[in-house]
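A.B. asks: Grabbed the feature section from Swiss-Prot, which reads as follows:
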BINDING   Asn385, Gln442  Mg(2+) binding site
BINDING   385-393, 415-420, 434-446  ATP binding site
DOMAIN    215-266  domain 'HAMP'
DOMAIN    274-480  domain 'Histidine kinase'
MUTAGEN   Leu30 to Asn  Shows Mg(2+)-dependent signaling and displays higher gene activation activity than wild-type; when associated with A-202
MUTAGEN   Thr47 to Leu  No significant effect (with or without MgCl(2) or CaCl(2))
MUTAGEN   Arg50 to Asp  Large decrease in the transcriptional activation of PhoQ-dependent genes
MUTAGEN   Asp179 to Leu or Ala  Locked-on mutant defective in Mg(2+)-sensing and unable to control its phosphorylation state and phosphotransfer to phoP
MUTAGEN   Asp179 to Arg  Very large decrease in the transcriptional activation of PhoQ-dependent genes
MUTAGEN   Leu199 to Asn  Shows Mg(2+)-dependent signaling and partial gene activation activity; when associated with A-202
MUTAGEN   Asn202 to Arg, Asp, Gln, Glu or His  Shows similar activity profile to wild-type
MUTAGEN   Leu203 to Asn  Shows Mg(2+)-dependent signaling and partial gene activation activity; when associated with A-202
MUTAGEN   Arg434 to Ala  2-fold decrease in ATP affinity and 51-fold decrease in activity
MUTAGEN   Arg439 to Ala  3-fold decrease in ATP affinity and 2-fold increase in activity
Amino acid sequence: MKKLLRLFFPLSLRVRFLLATAAVVLVLSLAYGMVALIGYSVSFDKTTFRLLRGESNLFYTLAKWENNKLHVELPENIDKQSPTMTLIYDENGQLLWAQRDVPWLMKMIQPDWLKSNGFHEIEADVNDTSLLLSGDHSIQQQLQEVREDDDDAEMTHSVAVNVYPATSRMPKLTIVVVDTIPVELKSSYMVWSWFIYVLSANLLLVIPLLWVAAWWSLRPIEALAKEVRELEEHNRELLNPATTRELTSLVRNLNRLLKSERERYDKYRTTLTDLTHSLKTPLAVLQSTLRSLRSEKMSVSDAEPVMLEQISRISQQIGYYLHRASMRGGTLLSRELHPVAPLLDNLTSALNKVYQRKGVNISLDISPEISFVGEQNDFVEVMGNVLDNACKYCLEFVEISARQTDEHLYIVVEDDGPGIPLSKREVIFDRGQRVDTLRPGQGVGLAVAREITEQYEGKIVAGESMLGGARMEVIFGRQHSAPKDE
């Protein structure tokens with residue numbers, strides 16, 4: 001069934017265009033041709049009638065009525081074998097005079113025709129027509145050719161009837177003039193054959209021109225299809241916007257879709273990378289706890305709450321990053337209020353377990369009144385990455401302090417490590433960029449932290465600590481709390 005549909009409804013736009021246009025051209029050509037032929041035929045009949053009427057007037061002029069009889073005196077220069085034949089009837093339809101004696105033709109004249117002026121046609125077989133034109137050898141040859149092609153062919157003869165009223169010298173007469181040469185043998189009849197030839201030539205010329213027109217008109221679509229194939233083969237990123245006006249909107253919308261899909265893909269990939277990085281700390285805590293259980297430094301009852309807490313943290317992180325992946329640009333941030341001190345206590349407790357062997361000393365100087373306005377997981381993600389870096393690169397001490405204004409929350413993390421060179425203090429926030437390539441890491445944590453703070457119209461500033469190491473100042477904006485309902 002599908003093959004039949006494809007056969008009758010081609011999928012190619014060029015073939016569709018060619019067939020539709022060819023059909024329109026054919027219909028219009030037939031319509032115009034038929035109108036022209038019908039007009040020509042009507043004009044030809046009128047011309048023939050006028051010529052035959054002229055013959056009728058001539059014979060009426062030559063006719064004389066004497067002793068109740070009609071006499072027609074033909075001059076010597078009028079050939080009795082002329083291409084017309086004249087019959088004259090009285091008002092009762094009785095034949096008064098005949099130019100030639102052709103019985104079969106006289107029988108074909110209908111009595112009703114004789115009552116008024118008119119133009120008529122009679123059908124005769126080839127043999128009868130041949131008898132009517134026995135003296136014309138060229139016509140006889142043409143009739144022979146017709147007879148050889150079709151012995152039963154019929155010839156059409158034109159008949160003009162003219163009624164003349166009675167006068168003082170002439171009674172009422174009806175003159176019938178028959179064109180002895182059939183219409184089929186006249187050169188004017190060839191116009192139908194010419195029409196077929198012209199129509200055929202028209203189609204033979206028009207179809208190639210239509211094909212060229214279709215090829216030229218559909219080139220932009222072919223170019224677009226080629227660009228789509230290049231997109232599929234990853235040889236181009238976007239469609240060329242410089243196209244025809246009709247395709248501009250389509251190309252623009254497709255490019256928007258491509259950009260949106262690419263951004264969404266990049267977002268998912270980035271989110272997956274960030275999730276992997278964020279799970280490092282809870283997994284490290286679990287690993288450290290299991291190591292302590294194995295060495296019997298910690299009992300099962302002590303390890304259980306720690307492990308459950310980290311498992312809960314992993315579950316929260318997965319949910320958090322799935323939520324981030326589904327968020328669209330411009331999504332409103334949460335306006336929840338969270339005390340900063342408890343959040344940092346939980347983070348430092350987890351990091352102490354991770355860096356237990358290193359013996360990191362983390363000190364907090366956080367006022368209980370200081371709060372964070374926003375998504376709790378955002379705060380934990382930012383501070384977790386910053387504190388993890390501080391614990392990783394410090395020698396022993398890490399200090400955390402905080403202050404708050406009406407619009408901003410400032411948290412400062414300092415360590416006594418080697419610090420960050422001045423030339424690297426902006427590079428470290430780029431994904432995949434790390435100052436110390438000897439230590440394990442992917443260079444993702446600080447990039448994630450900065451992206452989140454920028455969502456809060458904040459930033460992270462790297463500097464030099466009074467302890468001799470790095471100083472990271474995390475600034476959260478948009479910290480004005482939501483107005484309370486009165």
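Backbone N, Cα and C atoms are what each Cβ position is placed from, and that goes for glycine too.
At each noted site, the model still has the original residue.
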A.B. asks: Could you say whether, by DSSP, Pro418 (ATP binding site) belongs to a helix, a strand or a coil region?
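C.D. replies: Assignment for Pro418 (ATP binding site) reads coil.
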A.B. asks: Across the whole of the domain 'HAMP' (215-266), what does the mean pLDDT come to? Round it, please.
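C.D. replies: The predicted confidence over the domain 'HAMP' (215-266), as a mean pLDDT, is 85.
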A.B. asks: By CA distance, which of the binding-site residues (Asn385, Asn389, Tyr393, Pro418) lies nearest to Thr47 (mutagenesis position)?
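C.D. replies: So, spelling it out, the nearest of the binding-site residues is Asn385.
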A.B. asks: How would DSSP class Asn389 (ATP binding site) in three states?
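C.D. replies: Its secondary structure by DSSP: helix.
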A.B. asks: Looking at the recorded positions Asn202, Asn385, Asn389, Pro418, which has the shortest Cα distance to Asp179 (mutagenesis position)?
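C.D. replies: When the Cα distances are compared, Asn202 comes out closest.
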A.B. asks: Please report the distance from the Cα of Pro418 (ATP binding site) to the Cα of Leu203 (mutagenesis position), rounded to the nearest angstrom.
C.D. replies: 87
A.B. asks: Among all the protein chains here, how many other CB atoms are within 10 A of the CB of Asp179 (mutagenesis position)?
C.D. replies: 22
A.B. asks: Can you check which residue among the recorded positions Thr47, Asn385 has the largest number of Cβ atoms within 10 Å of its own?
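C.D. replies: Most Cβ neighbours within 10 Å: Asn385.
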A.B. asks: Please classify the secondary structure at Leu199 (mutagenesis position) using three-state DSSP.
C.D. replies: helix
A.B. asks: Just name the winner among Asn202, Asn389 (the recorded positions) by count of other CB atoms within 10 A of its CB.
C.D. replies: Asn389
